[in-house]
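Before any comments, here is the structure.
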Amino acid sequence: MSCSYLLSGDASVVASRRWSDVSSRQRLFLPRQSLRQPSGSSFSRCVRLVANVNDHFSKQSLATRNCLASVFSADLGGSNGNNDNGNGGGGGGDGGGDNSDDSSFDLRYLCFLLLGLSCFFHFRLSAASAIAKDQNSDSNGDAVKETVWEVRGSKRKRLVPDFVKDEFVSEESAFELSSSLTPENLLAQCRNLLTQFLLPEGFPNSVTSDYLDYSLWRGVQGIASQISGVLATQSLLYAVGLGKGAIPTAAAINWVLKDGIGYLSKIMLSKYGRHFDVHPKGWRLFADLLENAAFGMEMLTPVFPQFFVMIGAAAGAGRSAAALIQAATRSCFNAGFASQRNFAEVIAKGEAQGMVSKSVGILLGIVVANCIGTSTSLALAAFGVVTTIHMYTNLKSYQCIQLRTLNPYRASLVFSEYLISGQAPLIKEVNDEEPLFPTVRFSNMKSPEKLQDFVLSSEAKAAAADIEERLQLGSKLSDVIHNKEEAIALFDLYRNEGYILTEHKGRFCVMLKESSTPQDMLRSLFQVNYLYWLEKNAGIEPASTYSDCKPGGRLHISLDYVRREFEHAKEDSESVGWVTEGLIARPLPTRIRLGHDRELLLSSPNSS
């Protein structure tokens, strides 16, 4: 019997027989597809198993799969033979018709049985591997289900997995171009564009939390300032003779004289730059008041055209001084906003914000100026409204600023609270309590809601205000020391310090050595706070300077406490965000030099 015979017309005839009725040679050449499919549940389970491990089993050879199917068919066929024979000897009862093939059949059957067992165990291993891989893919799928964002500054882009290319792709690429032109997307793109041009890169993580509120208020005040500027410029032009047939050369000379005299104020005011570092909020508010006063004077020039140069020069001086103070204090604010030391970025975006507000203000100012015309009364009324808005927004913007440096008032408030409660206060708590000018008590304009908050102790606030008034940095040695014993006692006590502290006529006099640093001034202020605490809480009143320098004296006790606790106070303050690199102060220029001339100084007639 040839193979071609079995694979052609008679294959269906042979395949229709029972497996026990087919000879061993026919079994070898009978195609796997022509076998009668069993109906047992074991075969169904086998099919499901094959489907589950398809990726593993597909790598096996065709011969292995054919043998496996033959084994299952033989096994199930034998079972059918047993069922058909009833009480007979099973499938082998009828299969013994061909005695010449019995021995070869038994050997092949044994081989098929062993091969089937091998394939069975292979199936079990493949199934276990497939289950493990499926569980692993499930766990990976859970991880993929977690949202992944690509962040660039304030712009976020959601990434989704592409399982075909095995990579992450932007979610935006899944949408059509038409879907990106929706009003929501256009609004988002405009917002991203404004953020890119007007806010520092990495916002809000690249700046401090008070930056946005300050910028918003500053934008409104910038608009109001430009409106006032347009109205003032219009008044100046009317005063100089615009539209009244004035000689252009005379008008130009008056204008140049006005600006030239005004520039002198900026040069003279530059020597007081250290004042602006100590109280930048108060000086900035003063600069805004000065600027508005200058605008008001310029608007009065049409009423008094004969005093144009005088009034214009005074107004120009005020505007120049205000511009200098604004530029100086703006640097202090920008340095505080740059939480990642991105000073140039913050300054550049601040200038961009200023240009936007100025452009809007100029447009609104032109509209208001056209509505007012030449009426001075209407111009003054509009100026009053705009100035009120300008000053209110300025005040709100400065209240938003959280200064992290330590000037004498803030340092005294921090140290006093530390001595009372054992903890350094938060930055916001101290800035909310600090008045714009500590020496001017009414300058601390707090809202009624904030007046109800008593976060800091009243003792600490009273101590900070009192120390601010009584402190004198850079005192003269000749004004404090009156005899040789006091000088020797102070020099010996503060031998290893960069300053000399004593109390004289109710004032805390700090004499700075030539090598003293801002850190030494901060250290001296910590000792001043402890001296004040000893005076108010321990009842230790000041005695003579010589007695206070002895062991057990006020100066000796306070200096010993400073040497033990100053570093702890610094660390506690730094932990809440304070910059403790040094004291921001304006000391007097006098310094003390100690060295080879010390004996000569102490033995001089002036010291006795």
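Positions of Cβ are set from backbone N, Cα and C atoms, glycine also.
Nope, none of those substitutions made it into this model, it's the original residues.
Quoted from Swiss-Prot, the note on mutagenesis experiment LYS281 to Gly is: Loss of interaction with RUS2. A helical conformation is recorded for LYS281 (mutagenesis position) in the three-state DSSP classification. The Cβ of LYS281 (mutagenesis position) has 23 neighbouring Cβ atoms from other residues within 10 Å, across all protein chains displayed.
Applying an 8 A CB threshold to same-chain residues 6+ apart, the list for GLU298 (mutagenesis position) reads ALA232, THR233, SER235, LEU236, ILE311, GLY312, ALA315. According to DSSP, GLU298 (mutagenesis position) sits within a helical segment. The annotation that Swiss-Prot gives for the mutagenesis experiment GLU298 to Gly reads: Decreased interaction with RUS2.
Of all Cβ atoms in the protein chains displayed, 18 besides its own lie within 10 Å of the Cβ of ASN342 (mutagenesis position). Looking at Swiss-Prot, you'll find the mutagenesis ASN342 to Gly noted as follows: Decreased interaction with RUS2.
There are 24 other Cβ atoms within 10 Å of the Cβ belonging to LYS349 (mutagenesis position). Taken residue by residue with DSSP, LYS349 (mutagenesis position) is part of a helix. Swiss-Prot documents LYS349 to Gly as a published mutagenesis change and attaches the note Loss of interaction with RUS2.
When the Cα atoms are compared, LYS281 (mutagenesis position) and LYS349 (mutagenesis position) turn out to be 21 Å apart. Calculated from their C-alpha atoms, the gap between ASN342 (mutagenesis position) and LYS349 (mutagenesis position) amounts to 11 Å.
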